[in-house]
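Read through the structure below, which is laid out as structure tokens, and then see the notes.
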Amino acid sequence: MDSNTVSSFQVDCFLWHVRKQVVDQELGDAPFLDRLRRDQKSLRGRGSTLGLNIEAATHVGKQIVEKILKEESDEALKMTMASTPASRYITDMTIEELSRDWFMLMPKQKVEGPLCIRIDQAIMDKNIMLKANFSVIFDRLETLILLRAFTEEGAIVGEISPLPSFPGHTIEDVKNAIGVLIGGLEWNDNTVRVSKTLQRFAWGSSNENGRPPLTPKQKRKMARTARSKVRRDKMAD
């Protein structure tokens with residue numbers, strides 16, 4: 001096992017512990033608490049994958065951080081902070097929409113890279129909006145926290161979330177997963193739109209029809225899906 005992988009996990013465990021203390025003292029806002037909960041799941045998955053105990057890793061992580069801080073000068077810290085771009089937290093969803101439990105009548109789940117896609121295949125002929133909470137850096141999507149698909153009535157019918165055991169994903173991972181989710185929902189004649197906020201930070205532009213540009217791979221897949229559906233309809237006739 002790579003030593004850097006282990007030390008990174010140990011430091012992440014300790015930093016999570018520090019952030020938890022901030023929340024316990026009621027100093028964290030809603031986005032801070034949301035990231036804390038999701039990072040907890042990620043750490044559990046990484047700990048299981050690495051075969052490391054989180055409590056023991058936290059203690060070692062504390063020692064690593066204390067050693068770094070002891071050697072770090074105030075001037076170096078100022079320079080580091082000045083040269084590091086700050087990320088922003090973008091919220092399409094309210095806290096209620098973000099934390100609400102939902103159930104699928106005909107569940108389908110697919111893993112696309114480091115992201116998990118869940119779709120309720122029982123949903124048909126609905127107008128659906130995709131909304132997401134995510135962080136942004138340099139005006140581009142950095143990290144997806146959670147994406148959900150909502151009907152006009154407010155029901156949740158689909159979701160994209162990071163896999164706890166596979167930390168880290170790219171903007172292309174997110175766009176590919178969105179393409180898969182759209183294709184799955186449109187299979188049942190649903191009309192899917194993507195929020196302007198998500199379009200702007202993921203694709204760099206927004207369309208009035210709510211449809212982001214598809215990759216060549218997604219276009220080919222949707223064309224195959226359409227041909228298959230036409231053949232199925234002809235057989236039914």
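Yeah, the Cβs are placed from backbone N, Cα and C, and that goes for glycine too.
Just the original residues are modelled here, none of the noted substitutions.
Experimental mutagenesis at this site is recorded by Swiss-Prot as L141 to A, annotated: No effect on nuclear mRNA export inhibition. According to its DSSP assignment, L141 (mutagenesis position) is in a strand.
Swiss-Prot lists L144 to A among its mutagenesis entries, and the accompanying note reads: Complete loss of nuclear mRNA export inhibition. The Cβ of L144 (mutagenesis position) lies under 8 Å from the Cβ of L115, A132, F134, I160, S161, P162, H169, V174, each of which sits 6+ residues away along the same chain.
Under its mutagenesis entries, Swiss-Prot includes L146 to A with the note: Complete loss of nuclear mRNA export inhibition. Sequence-distant neighbours of L146 (mutagenesis position): residues of the same chain at least 6 apart with a C-beta under 8 Å from its C-beta are R38, M93, L98, A132, N133, E159, I160, S161.
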Number of Cβ atoms other than its own within 10 Å, given for L141 (mutagenesis position): 22
L146 (mutagenesis position) - helix vs strand vs coil (DSSP): strand
